[in-house]
Amino acid sequence: MGSEAAQLLEAADFAARKHRQQRRKDPEGTPYINHPIGVARILTHEAGITDIVVLQAALLHDTVEDTDTTLDEVELHFGAQVRRLVEEVTDDKTLPKLERKRLQVEQAPHSSPGAKLVKLADKLYNLRDLNRCTPEGWSEHRVQEYFEWAAQVVKGLQGTNRQLEEALKHLFKQRGLTI
């Protein structure tokens, strides 16, 4: 498929097209694509990750869950390895929200190393965003509940990447939580 830079740009372009109508829940209505790009940036800049499969999966991690993208489509464009990682980090939206959250906690320790990296960076991005501003319609109590749930997920991802884990521990400590 060409150079790694070209592969990364293909994934970014694909994600941007798939998420083009979506916005984050922040007061500014930030374009959703900022999130997967931010997750990939955390992996490269803070965790030192250069694995192209992990970075592509980071860019694509919400496409199947939040758009009309299928896993077969991901595999067709980006290969079986990227598909497997995206599949690992994708929640089954046919399940109730509480069940999806429970499964994330339960499955975290059994995830592949690449999926663990994407999950850590995803949680770090989301928690930083929650510290920056409260999403539309969220109470401070709901924000704290999200932090508490995220701490349970992250606990199962320990031993994956020291830099990401330390950054997360710092955020949890600010909220009175330990992992």
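Here the Cβ of each residue, glycine as well, is placed from N, Cα and C on the backbone.
No noted substitution is present; original residues retained.
Listed in Swiss-Prot is the mutagenesis experiment Arg24 to Ala, annotated as follows: Abrogates ppGpp hydrolase activity. Under the three-state DSSP scheme, Arg24 (mutagenesis position) falls in the coil class.
Residues or ranges marked as domain 'HD' in Swiss-Prot (evidence: sequence analysis): 32-127.
Annotation for His35 (Mn(2+) binding site): spatial neighbours Arg24, Asp62, Tyr125, Asn126, criterion Cβ-Cβ under 8 Å with sequence separation of six or more. Marked as Mn(2+) binding site by Swiss-Prot: His35, His61, Asp62, Asp122.
Quoted from Swiss-Prot for the published mutagenesis Glu65 to Ala: Abrogates ppGpp hydrolase activity. According to DSSP, Glu65 (mutagenesis position) is assigned to a helical segment. The Cβ of Glu65 (mutagenesis position) has 14 other Cβ atoms within 10 Å, all protein chains considered.
Under the heading active site, nucleophile, Swiss-Prot lists Glu65 (among others).
While the structure shown retains the original residue, Swiss-Prot records the mutagenesis experiment Asp66 to Ala with this note: Reduces ppGpp hydrolase activity.
With a cut-off of 8 Å between CB atoms and residues at least 6 apart in sequence, the same chain places His19, Gln22, Tyr32 near Asp66 (mutagenesis position), listed in sequence order. The active site, nucleophile annotation in Swiss-Prot covers Asp66 (among others).
Here the Cβ of Arg24 (mutagenesis position) has 18 other Cβ atoms within 10 Å, regardless of which shown protein chain they belong to. Glu65 (mutagenesis position) and Asp122 (Mn(2+) binding site) have their C-alpha atoms 14 Å apart, to the nearest angstrom.
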